[in-house]
Amino acid sequence: GKWMSLLKHILK
């Protein structure tokens with residue numbers, strides 16, 4: 001679940 005937020009931040 002936490003990875004989702006991290007990935008989104010990196011992708012953005």
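Backbone N, Cα and C define each Cβ position, glycine as well.
Just the original residues are modelled here, none of the noted substitutions.
DSSP classifies SER5 (mutagenesis position) as helix under the three-state reduction. One entry in Swiss-Prot concerns the mutagenesis experiment SER5 to Thr. Its note says: No significant change in antibacterial and hemolytic activities. Increase in alpha-helicity. Increase in anti-leishmania activity.
SER5 (mutagenesis position) is surrounded by 9 other CB atoms, counting those within 10 A of its CB over all protein chains shown.
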